[in-house]
Amino acid sequence: MENQLAKSIEERTFQYQDSLPPLPVPSLEESLKKYLESVKPFANEDEYKKTEEIVQKFQDGVGKTLHQKLLERAKGKRNWLEEWWLNVAYLDVRIPSQLNVNFVGPSPHFEHYWPAREGTQLERGSILLWHNLNYWQLLRREKLPVHKSGNTPLDMNQFRMLFSTCKVPGITRDSIMNYFKTESEGHCPTHIAVLCRGRAFVFDVLHDGCLITPPELLRQLTYIYQKCWNEPVGPSIAALTSEERTRWAKAREYLIGLDPENLTLLEKIQSSLFVYSIEDTSPHATPENFSQVFEMLLGGDPAVRWGDKSYNLISFANGIFGCSCDHAPYDAMLMVNIAHYVDEKLLETEGRWKGSEKVRDIPLPEELAFTVDEKILNDVYQAKAQHLKAASDLQIAASTFTSFGKKLTKKEALHPDTFIQLALQLAYYRLHGRPGCCYETAMTRYFYHGRTETVRSCTVEAVRWCQSMQDPSASLLERQQKMLDAFAKHNKMMRDCSHGKGFDRHLLGLLLIAKEEGLPVPELFEDPLFSRSGGGGNFVLSTSLVGYLRIQGVVVPMVHNGYGFFYHIRDDRFVVTCSSWRSCLETDAEKLVEMIFHAFHDMIHLMNTAHL
């Protein structure tokens, strides 16, 4: 990172924003052709024929009109999708977002200098906070290197949403408050919020214009910790953020109505750089087994998470750390970036603070004392109960495959991401006896304010290969050829999607134009094959590559009978995390992971033996 920083001295983090190309609108014909191809694995002959007719009718009729209107919209906006995506994918959603939408991940420090150890929470926390604050300062000064693909700069806009950002609940639609500014843009908030035992505190991280040091941060954390443990538990207002969105919006309005000062306190949390959570539980965590960390990050005490914050940094009693982040303002690659930066710093310093132990005379943290009544306390009680009940239904399997990793797949000329995606397809096919419609995230950051596109990994080629693997009469050579066809197809789709040639966001745009124009929903979107193939947020497999660093994350499944599957890739291993719901009797995250590891071996075996 330091070398990168040195190299990028002349480049400012956000300097290329204005020169990025606008998000393109793909060709209607191409999108519909790709869509038809994607429904094939889920249709019999008659169903496919019917869908083909529906698509043709759409292409020649209303689809053409909607596409023209979409092109018109795109003329006036550098990103025709941005506002729509934010609303439809996040802000209009009414289910509790802390459990169902947020992404979480453990900090990887337990793999090296910070194994789980009781009594380390506050000291480690102060060091971790300091590195996070240094990253914030780099961003404020625009010294964070611009992300690039080769020499092409990628969109950096989401980095504005990492700090001092919060979702605010609304009756029908939430909104996002963002208070971050770069130094050249002016003043921005400089305080963090700390949640501990149902109470909330804030303190400034600058003193005399400089960041406060780890010993000073430790003084602040110790003050809060001792106060909370020596006095009764607080009203746990934060738990309300884990509620159903409209219920939380009404509770928030009521809270503000009780006392206008409550709004001032809420705004202090909203505008804080991030929330630091002090948990009093200790999840089991070793490099081989850290499922419990994920369970506690997603389903832990809602009284010490502000579910709507773009960044909750969570500390556990045994010195294990992690994060819970609202997904609305940004995608997980941001968290991967800051988490990796912090982890590298901890490795450099052997997990210790080596600077001055001096503690200056800095103001003590300020407690945010909300005015509450019986109704609010009852709302808090209900919120906690619903969150903990829903979270107890979650099954998480986090596991590390150590037989081989990227090094071997590259040697076999197989793209490691595609390798894992196809292993997942085979595992699902073996476990459930049918193809599983699958969403893999592709990034579209080549374009202005680009975020994501859907790669539909369950291709005709992938299914043919899965079938051959289960067919005793198929030769090794035939299986290998089918697998390589599936690889080629997936790699092409990923390239297309990253370069603005996907079709899922395009179809969403056409549907939203119809809605805005007050037109009936086109038949294409009512067709059973639309949802059976994953359309309308119905993907049974919701997946994402977290990257090639030491960082791991997870999100809950998109549908009740589905899985969330997230993974990162290293030279010598694949680290995977799978989520499912216990109340769904047909899914089992642990079994699926077992089958995936089995598939990894089968695939490499195929490459090694097929040419003998």
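Heads up, the Cβ atoms here are built off N, Cα and C, so glycines get one too.
At each noted site, the model still has the original residue.
Keep in mind the model is a prediction, meaning the values are calculated, not measured.
The DSSP secondary structure for His327 (mutagenesis position) is coil. Look at Swiss-Prot and you will find His327 tagged as active site, proton acceptor, backed by similarity to another entry.
The CoA binding site feature in Swiss-Prot is assigned to Lys406, Lys410, Lys411, Glu412, Ala413, Leu414, His415, Pro416, Asp417. Mapped onto three states, the DSSP output places Lys406 (CoA binding site) in helix.
Residues annotated as (R)-carnitine binding site in Swiss-Prot, with similarity to another entry given as evidence: Tyr439, Thr441, Thr452. Secondary structure at Thr441 ((R)-carnitine binding site), taken from DSSP and collapsed to helix, strand or coil, is strand. Sequence-distant neighbours of Thr441 ((R)-carnitine binding site) (same chain, six or more apart, CB under 8 Å from its CB) are Asp331, Thr452, Glu453, Thr454, Val455, Thr543, Ser544, Leu545, listed in sequence order.
Mapped onto three states, the DSSP output places Ala238 (mutagenesis position) in helix. Here the residue is the original one, but Swiss-Prot notes a mutagenesis experiment at this spot, Ala238 to Asp: Reduces activity by 80%. No effect on inhibition by malonyl-coenzyme A.
Here Swiss-Prot describes His327 to Ala as a published mutagenesis experiment; the accompanying note says: Loss of activity.
Cβ neighbours within 10 Å of Gly553 (mutagenesis position), excluding its own Cβ and spanning all shown chains: 25. What Swiss-Prot notes for the published mutagenesis of Gly553 to Met is this: Lowers activity towards medium and long chain fatty acids. Increases activity towards short chain fatty acids.
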Output field, CoA shell: CB within 8 Å of site CB centroid, site Lys406, Lys410, Lys411, Glu412, Ala413, Leu414, His415, Pro416, Asp417 dropped: Leu408, Thr409, Phe419
Candidates Ala238, His327, Gly553 (mutagenesis positions) with Cα within 10 Å of Asp417 (CoA binding site): none
Least buried by Cβ count (within 10 Å) of the recorded positions His327, Lys406, Lys411, His415: Lys411
Cα separation, Gly553 (mutagenesis position) to Tyr439 ((R)-carnitine binding site) (Å, whole number): 16
Cβ atoms near Ala238 (mutagenesis position) (within 10 Å, other residues, all chains): 29
Candidates Ala238, His327, Gly553 (mutagenesis positions) - the one closest to His415 (CoA binding site) by CA: Gly553
Separation of alpha carbons, His327 (mutagenesis position) and Lys411 (CoA binding site) (Å): 36
Proximal residue to His327 (mutagenesis position) among recorded positions Ala238, Lys406, Ala413, Gly553 (C-alpha distance): Gly553
